[in-house]
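What Swiss-Prot says about this one:
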- ASP44: active site, proton acceptor (ACT_SITE)
- GLU215: active site, proton donor (ACT_SITE)
- ASP44, GLY125, ASN160, ALA161, ILE162, ASP163, SER180, PHE181, TRP182: substrate binding site (BINDING)
- ASP107, GLU165, ASP287: Ca(2+) binding site (BINDING)
- HIS43 to Ala: Decrease in binding affinity (MUTAGEN)
- ASP44 to Ala: Loss of arabinanase activity (MUTAGEN)
- TRP104 to Ala: Significantly less active (10000-fold) than the wild-type arabinanase against both linear arabinan and arabinooligosaccharides (MUTAGEN)
- PHE124 to Ala: Increase in binding affinity (MUTAGEN)
- ASP163 to Ala: Loss of arabinanase activity (MUTAGEN)
- PHE181 to Ala: Significantly less active than the wild-type arabinanase against both linear arabinan (50-fold) and the arabinooligosaccharides (1000-fold) (MUTAGEN)
- TRP182 to Ala: Same binding affinity as wild-type (MUTAGEN)
- GLU215 to Ala: Loss of arabinanase activity (MUTAGEN)
Amino acid sequence: MKKKKTWKRFLHFSSAALAAGLIFTSAAPAEAAFWGASNELLHDPTMIKEGSSWYALGTGLTEERGLRVLKSSDAKNWTVQKSIFTTPLSWWSNYVPNYGQNQWAPDIQYYNGKYWLYYSVSSFGSNTSAIGLASSTSISSGGWKDEGLVIRSTSSNNYNAIDPELTFDKDGNPWLAFGSFWSGIKLTKLDKSTMKPTGSLYSIAARPNNGGALEAPTLTYQNGYYYLMVSFDKCCDGVNSTYKIAYGRSKSITGPYLDKSGKSMLEGGGTILDSGNDQWKGPGGQDIVNGNILVRHAYDANDNGIPKLLINDLNWSSGWPSY
(Lines of atoms letter the chains of each structure in order from A and count residues from 1; the text may use other names and numbers.)
(Lines give C-alpha, C1' and ligand atoms only; values in the text may rest on other atoms or scores of the structure.)
Protein backbone atom coordinates (compact mmCIF):
# COMPACT_ATOMS: atom_id res chain seq x y z
CA MET A 1 0.00 0.00 0.00
CA LYS A 2 1.52 3.32 1.08
CA LYS A 3 4.73 1.50 1.83
CA LYS A 4 5.76 1.69 -1.79
CA LYS A 5 5.48 5.46 -1.97
CA THR A 6 7.78 5.79 1.02
CA TRP A 7 10.11 3.17 -0.46
CA LYS A 8 10.44 5.12 -3.68
CA ARG A 9 11.42 8.27 -1.78
CA PHE A 10 13.80 6.26 0.39
CA LEU A 11 15.69 4.93 -2.64
CA HIS A 12 16.52 8.31 -4.16
CA PHE A 13 19.79 8.37 -2.23
CA SER A 14 20.78 4.83 -3.19
CA SER A 15 22.31 5.06 -6.66
CA ALA A 16 25.88 5.26 -5.37
CA ALA A 17 25.50 1.84 -3.79
CA LEU A 18 24.64 -0.03 -6.98
CA ALA A 19 28.20 -1.12 -7.74
CA ALA A 20 28.65 -2.90 -4.42
CA GLY A 21 28.48 -6.72 -4.16
CA LEU A 22 26.62 -9.00 -1.78
CA ILE A 23 28.82 -10.84 0.68
CA PHE A 24 27.67 -13.84 2.69
CA THR A 25 29.53 -15.71 5.39
CA SER A 26 28.79 -19.07 3.79
CA ALA A 27 27.42 -20.33 0.49
CA ALA A 28 25.17 -23.03 1.93
CA PRO A 29 25.89 -23.81 5.58
CA ALA A 30 24.55 -27.17 6.65
CA GLU A 31 23.96 -26.24 10.28
CA ALA A 32 24.75 -22.58 10.91
CA ALA A 33 21.45 -20.73 11.23
CA PHE A 34 22.62 -17.35 9.92
CA TRP A 35 24.09 -17.24 6.42
CA GLY A 36 24.96 -13.58 6.51
CA ALA A 37 23.87 -10.10 5.46
CA SER A 38 24.41 -8.33 2.18
CA ASN A 39 26.35 -5.17 1.50
CA GLU A 40 23.94 -4.32 -1.30
CA LEU A 41 20.45 -2.93 -1.54
CA LEU A 42 17.67 -5.46 -1.94
CA HIS A 43 14.04 -5.10 -0.92
CA ASP A 44 11.18 -7.63 -0.90
CA PRO A 45 13.57 -10.47 -1.79
CA THR A 46 12.96 -13.83 -3.39
CA MET A 47 15.76 -16.30 -4.03
CA ILE A 48 16.25 -19.43 -6.13
CA LYS A 49 19.10 -21.66 -7.29
CA GLU A 50 19.56 -22.69 -10.92
CA GLY A 51 22.36 -25.17 -11.43
CA SER A 52 25.30 -23.86 -9.43
CA SER A 53 24.12 -20.25 -9.38
CA TRP A 54 22.00 -18.40 -6.87
CA TYR A 55 19.66 -15.65 -8.04
CA ALA A 56 18.16 -13.01 -5.75
CA LEU A 57 15.39 -10.82 -7.13
CA GLY A 58 13.68 -7.86 -5.54
CA THR A 59 11.70 -4.68 -5.99
CA GLY A 60 13.25 -2.42 -8.60
CA LEU A 61 15.14 0.66 -7.48
CA THR A 62 13.93 4.13 -8.35
CA GLU A 63 17.08 4.63 -10.46
CA GLU A 64 16.42 1.47 -12.49
CA ARG A 65 13.67 0.11 -14.67
CA GLY A 66 12.31 -3.33 -13.94
CA LEU A 67 12.93 -5.91 -11.24
CA ARG A 68 16.35 -6.02 -9.62
CA VAL A 69 18.38 -9.21 -10.26
CA LEU A 70 21.56 -10.40 -8.53
CA LYS A 71 23.58 -13.54 -9.29
CA SER A 72 26.25 -15.50 -7.42
CA SER A 73 28.05 -18.78 -8.01
CA ASP A 74 29.15 -19.10 -4.39
CA ALA A 75 26.75 -16.88 -2.39
CA LYS A 76 29.77 -14.76 -1.49
CA ASN A 77 30.41 -12.65 -4.56
CA TRP A 78 27.34 -11.25 -6.24
CA THR A 79 26.97 -9.31 -9.47
CA VAL A 80 24.11 -7.13 -10.60
CA GLN A 81 22.41 -8.56 -13.69
CA LYS A 82 20.26 -6.87 -16.26
CA SER A 83 16.91 -6.03 -14.74
CA ILE A 84 13.79 -7.85 -15.89
CA PHE A 85 11.24 -5.60 -17.62
CA THR A 86 13.55 -2.76 -18.57
CA THR A 87 10.88 -1.92 -21.15
CA PRO A 88 7.36 -1.53 -19.70
CA LEU A 89 4.73 -3.95 -20.95
CA SER A 90 1.90 -2.23 -22.79
CA TRP A 91 -0.91 -3.85 -20.81
CA TRP A 92 0.27 -2.52 -17.44
CA SER A 93 -1.16 0.94 -18.06
CA ASN A 94 -4.53 -0.58 -18.97
CA TYR A 95 -4.98 -1.69 -15.37
CA VAL A 96 -2.67 0.68 -13.48
CA PRO A 97 -2.48 4.00 -15.36
CA ASN A 98 -0.09 5.58 -12.86
CA TYR A 99 2.35 2.74 -12.21
CA GLY A 100 6.01 3.59 -11.61
CA GLN A 101 8.93 2.56 -13.77
CA ASN A 102 9.87 -0.27 -11.41
CA GLN A 103 7.97 -3.35 -10.32
CA TRP A 104 7.50 -4.67 -6.82
CA ALA A 105 7.92 -7.72 -4.63
CA PRO A 106 8.57 -10.57 -7.09
CA ASP A 107 8.28 -14.27 -6.36
CA ILE A 108 10.02 -16.92 -8.43
CA GLN A 109 9.52 -20.69 -8.39
CA TYR A 110 10.39 -23.64 -10.63
CA TYR A 111 7.44 -25.83 -11.65
CA ASN A 112 6.69 -28.17 -14.55
CA GLY A 113 9.90 -27.39 -16.39
CA LYS A 114 9.65 -23.60 -16.18
CA TYR A 115 10.56 -20.73 -13.91
CA TRP A 116 7.44 -18.77 -13.03
CA LEU A 117 7.93 -15.14 -12.02
CA TYR A 118 5.08 -13.26 -10.35
CA TYR A 119 5.36 -9.52 -9.70
CA SER A 120 3.26 -6.44 -8.97
CA VAL A 121 2.56 -3.10 -10.58
CA SER A 122 0.63 -0.54 -8.57
CA SER A 123 -0.27 3.07 -8.07
CA PHE A 124 1.03 4.69 -4.92
CA GLY A 125 -1.26 4.93 -1.94
CA SER A 126 -4.17 3.03 -3.51
CA ASN A 127 -5.24 -0.50 -4.31
CA THR A 128 -5.30 0.09 -8.04
CA SER A 129 -2.88 -2.75 -8.61
CA ALA A 130 -2.14 -5.75 -10.79
CA ILE A 131 -0.17 -8.96 -10.46
CA GLY A 132 1.57 -10.10 -13.63
CA LEU A 133 3.32 -13.30 -14.65
CA ALA A 134 6.31 -14.17 -16.81
CA SER A 135 7.89 -17.54 -17.56
CA SER A 136 11.22 -18.87 -18.79
CA THR A 137 12.91 -22.23 -19.17
CA SER A 138 16.18 -20.71 -17.93
CA ILE A 139 17.02 -17.79 -15.69
CA SER A 140 20.56 -17.53 -17.01
CA SER A 141 19.49 -17.26 -20.64
CA GLY A 142 16.65 -14.85 -19.91
CA GLY A 143 14.02 -14.92 -22.60
CA TRP A 144 11.16 -14.15 -20.25
CA LYS A 145 7.76 -14.67 -21.85
CA ASP A 146 4.99 -12.30 -20.82
CA GLU A 147 2.10 -14.41 -19.52
CA GLY A 148 -0.07 -11.37 -18.90
CA LEU A 149 -2.39 -10.42 -16.08
CA VAL A 150 -2.99 -12.81 -13.19
CA ILE A 151 -5.29 -10.79 -10.95
CA ARG A 152 -6.07 -7.11 -10.45
CA SER A 153 -7.70 -4.85 -7.86
CA THR A 154 -9.40 -1.48 -8.04
CA SER A 155 -10.97 0.92 -5.58
CA SER A 156 -14.12 -1.21 -5.72
CA ASN A 157 -12.27 -4.20 -4.23
CA ASN A 158 -11.53 -4.74 -0.54
CA TYR A 159 -8.07 -6.17 -1.22
CA ASN A 160 -4.81 -5.07 -2.86
CA ALA A 161 -3.32 -7.21 -5.64
CA ILE A 162 0.38 -6.93 -4.77
CA ASP A 163 3.00 -9.07 -2.99
CA PRO A 164 2.34 -12.35 -4.87
CA GLU A 165 3.52 -15.69 -3.50
CA LEU A 166 3.42 -18.92 -5.50
CA THR A 167 3.07 -21.90 -3.19
CA PHE A 168 2.03 -25.55 -3.37
CA ASP A 169 -0.22 -27.74 -1.29
CA LYS A 170 0.80 -31.17 0.00
CA ASP A 171 -0.43 -32.78 -3.23
CA GLY A 172 1.65 -30.47 -5.41
CA ASN A 173 -1.16 -28.22 -6.60
CA PRO A 174 -0.18 -24.57 -7.18
CA TRP A 175 -1.79 -21.69 -5.26
CA LEU A 176 -1.25 -17.95 -5.21
CA ALA A 177 -1.26 -15.87 -2.03
CA PHE A 178 -1.16 -12.08 -2.15
CA GLY A 179 -2.27 -8.95 -0.34
CA SER A 180 -1.31 -5.77 1.44
CA PHE A 181 -3.41 -3.79 3.95
CA TRP A 182 -7.14 -3.41 3.12
CA SER A 183 -8.86 -6.69 4.10
CA GLY A 184 -5.61 -8.63 4.26
CA ILE A 185 -4.09 -11.71 2.69
CA LYS A 186 -5.92 -13.69 0.02
CA LEU A 187 -5.34 -17.14 -1.45
CA THR A 188 -6.56 -18.70 -4.69
CA LYS A 189 -5.94 -21.98 -6.48
CA LEU A 190 -4.12 -21.88 -9.83
CA ASP A 191 -4.57 -23.80 -13.04
CA LYS A 192 -1.55 -26.07 -13.53
CA SER A 193 -1.14 -25.09 -17.17
CA THR A 194 -1.82 -21.35 -17.19
CA MET A 195 -0.70 -20.74 -13.58
CA LYS A 196 -3.61 -18.32 -13.22
CA PRO A 197 -6.57 -18.38 -10.81
CA THR A 198 -9.15 -21.08 -11.33
CA GLY A 199 -11.02 -21.15 -8.05
CA SER A 200 -12.45 -19.17 -5.17
CA LEU A 201 -10.70 -16.37 -3.32
CA TYR A 202 -10.03 -17.23 0.34
CA SER A 203 -9.16 -14.81 3.14
CA ILE A 204 -6.39 -16.22 5.34
CA ALA A 205 -5.03 -13.29 7.40
CA ALA A 206 -6.10 -9.77 8.38
CA ARG A 207 -5.45 -7.08 11.01
CA PRO A 208 -8.82 -5.44 11.63
CA ASN A 209 -7.61 -3.52 14.70
CA ASN A 210 -4.19 -2.40 13.48
CA GLY A 211 -4.96 -0.29 10.47
CA GLY A 212 -4.78 -3.38 8.30
CA ALA A 213 -0.98 -3.33 8.52
CA LEU A 214 0.10 -6.69 7.13
CA GLU A 215 1.39 -7.88 3.78
CA ALA A 216 4.00 -10.05 2.03
CA PRO A 217 2.63 -13.57 2.56
CA THR A 218 4.81 -16.65 2.18
CA LEU A 219 3.74 -20.24 2.84
CA THR A 220 5.28 -23.69 3.24
CA TYR A 221 4.07 -27.17 4.17
CA GLN A 222 5.98 -28.89 6.97
CA ASN A 223 5.16 -31.99 9.03
CA GLY A 224 1.41 -31.94 8.47
CA TYR A 225 0.91 -28.17 8.76
CA TYR A 226 0.79 -25.24 6.40
CA TYR A 227 2.74 -22.30 7.81
CA LEU A 228 1.92 -18.73 6.83
CA MET A 229 4.34 -15.86 7.42
CA VAL A 230 3.44 -12.21 6.93
CA SER A 231 4.97 -8.81 7.61
CA PHE A 232 3.29 -6.64 10.25
CA ASP A 233 3.37 -2.85 10.58
CA LYS A 234 5.44 -0.21 8.73
CA CYS A 235 8.26 -0.76 6.28
CA CYS A 236 10.31 1.47 4.03
CA ASP A 237 11.28 4.14 6.55
CA GLY A 238 14.90 3.18 7.19
CA VAL A 239 15.78 2.77 10.86
CA ASN A 240 12.32 4.02 11.81
CA SER A 241 10.68 1.03 10.15
CA THR A 242 8.61 -1.12 12.50
CA TYR A 243 8.19 -4.11 10.17
CA LYS A 244 8.26 -7.52 11.85
CA ILE A 245 7.67 -11.10 10.71
CA ALA A 246 4.72 -13.00 12.18
CA TYR A 247 3.40 -16.51 11.59
CA GLY A 248 0.65 -19.03 12.18
CA ARG A 249 -0.19 -22.54 11.01
CA SER A 250 -3.13 -24.57 9.73
CA LYS A 251 -3.99 -28.14 8.81
CA SER A 252 -5.59 -26.79 5.61
CA ILE A 253 -3.98 -24.48 3.09
CA THR A 254 -7.12 -22.34 3.12
CA GLY A 255 -7.00 -21.94 6.90
CA PRO A 256 -7.83 -21.14 9.59
CA TYR A 257 -4.27 -20.12 10.48
CA LEU A 258 -3.67 -19.89 14.23
CA ASP A 259 -0.67 -18.49 16.07
CA LYS A 260 1.01 -20.21 19.03
CA SER A 261 -1.58 -18.80 21.44
CA GLY A 262 -4.43 -20.13 19.31
CA LYS A 263 -5.53 -16.75 17.95
CA SER A 264 -6.73 -16.68 14.37
CA MET A 265 -4.66 -14.70 11.91
CA LEU A 266 -7.94 -13.40 10.49
CA GLU A 267 -8.44 -11.65 13.83
CA GLY A 268 -4.99 -10.07 13.94
CA GLY A 269 -3.19 -13.10 15.35
CA GLY A 270 0.42 -13.90 14.54
CA THR A 271 3.38 -15.02 16.64
CA ILE A 272 6.41 -12.81 16.10
CA LEU A 273 9.42 -14.56 14.56
CA ASP A 274 11.68 -11.55 14.03
CA SER A 275 11.23 -7.93 15.11
CA GLY A 276 14.83 -6.89 14.51
CA ASN A 277 17.58 -5.77 16.87
CA ASP A 278 19.92 -2.85 17.46
CA GLN A 279 21.51 -3.20 14.02
CA TRP A 280 18.77 -4.72 11.88
CA LYS A 281 15.59 -2.67 11.92
CA GLY A 282 12.21 -3.58 10.46
CA PRO A 283 12.80 -7.10 9.08
CA GLY A 284 10.18 -8.24 6.59
CA GLY A 285 9.25 -8.76 2.96
CA GLN A 286 10.13 -12.39 3.62
CA ASP A 287 10.19 -15.45 1.38
CA ILE A 288 10.59 -19.10 2.39
CA VAL A 289 12.96 -20.91 0.01
CA ASN A 290 12.88 -24.71 -0.33
CA GLY A 291 10.98 -24.96 2.94
CA ASN A 292 14.07 -24.45 5.12
CA ILE A 293 15.59 -21.08 4.23
CA LEU A 294 14.16 -17.66 5.04
CA VAL A 295 15.17 -14.55 3.13
CA ARG A 296 14.01 -11.07 4.09
CA HIS A 297 15.20 -7.50 4.05
CA ALA A 298 16.07 -5.36 7.05
CA TYR A 299 17.43 -1.83 7.47
CA ASP A 300 21.04 -1.58 8.60
CA ALA A 301 21.35 0.94 11.44
CA ASN A 302 25.13 0.81 10.99
CA ASP A 303 24.87 1.86 7.34
CA ASN A 304 22.41 4.76 7.09
CA GLY A 305 19.38 2.49 7.30
CA ILE A 306 19.99 0.91 3.89
CA PRO A 307 17.83 -2.20 3.31
CA LYS A 308 19.89 -5.35 2.92
CA LEU A 309 19.25 -9.02 2.32
CA LEU A 310 19.39 -11.35 5.34
CA ILE A 311 19.31 -15.15 5.04
CA ASN A 312 18.71 -17.76 7.74
CA ASP A 313 18.16 -21.48 7.88
CA LEU A 314 14.74 -22.28 9.34
CA ASN A 315 14.39 -24.84 12.12
CA TRP A 316 11.08 -26.73 12.35
CA SER A 317 11.96 -29.24 15.09
CA SER A 318 9.57 -27.69 17.65
CA GLY A 319 6.65 -27.66 15.25
CA TRP A 320 7.06 -23.91 14.81
CA PRO A 321 9.64 -21.91 12.81
CA SER A 322 12.75 -20.61 14.54
CA TYR A 323 16.30 -19.51 13.79
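Just so you know, glycine gets a Cβ as well, placed from its N, Cα and C.
According to DSSP, ASP287 (Ca(2+) binding site) sits within a strand segment. If you compare Cα positions, ASP163 (mutagenesis position) sits closest to GLU215 out of the mutagenesis positions HIS43, PHE124, PHE181, GLU215. Its Cβ taken as reference, GLU165 (Ca(2+) binding site) is surrounded by 25 other Cβ atoms within 10 Å in the chains shown.
On the backbone, the CA of GLU215 (mutagenesis position) and the CA of SER180 (substrate binding site) stand 4 Å apart. Counting only same-chain residues at least 6 apart in sequence, those with a Cβ under 8 Å from the Cβ of ASP44 (mutagenesis position) are GLY58, THR59, TRP104, ALA105, PRO106, ASP163, ALA216, GLY285, HIS297. If you take the Cα of HIS43 (mutagenesis position) and the Cα of ILE162 (substrate binding site), they are about 14 angstrom apart, rounded to a whole number.
Calculated from their C-alpha atoms, the gap between TRP182 (mutagenesis position) and ASN160 (substrate binding site) amounts to 7 Å. In this structure, the recorded positions ASP163, GLU215, ASP287 were compared by how many other Cβ atoms lie within 10 Å of their Cβ, and the smallest count belongs to ASP287.
SER180 (substrate binding site) and PHE124 (mutagenesis position) have their C-alpha atoms 12 Å apart, to the nearest angstrom. Within 8 Å of the Cβ centroid of the Ca(2+) site, not counting the listed residues ASP107, GLU165, ASP287, the chain contributes THR46, ALA105, PRO106, ILE108, GLN109, TYR118, ASP163, PRO164, LEU166, THR167, ALA177, ALA216, PRO217, THR218, ILE288. A 10 Å cutoff on Cβ-Cβ distances gives TRP182 (mutagenesis position) a total of 17 other Cβ atoms nearby, all chains included. When Cβ atoms from all protein chains are considered, those within 10 Å of ASN160 (substrate binding site) total 24, not counting its own. For the binding site of substrate, formed by ASP44, GLY125, ASN160, ALA161, ILE162, ASP163, SER180, PHE181, TRP182 according to the record, the largest Cα to Cα distance is 19 Å, rounded to a whole number.
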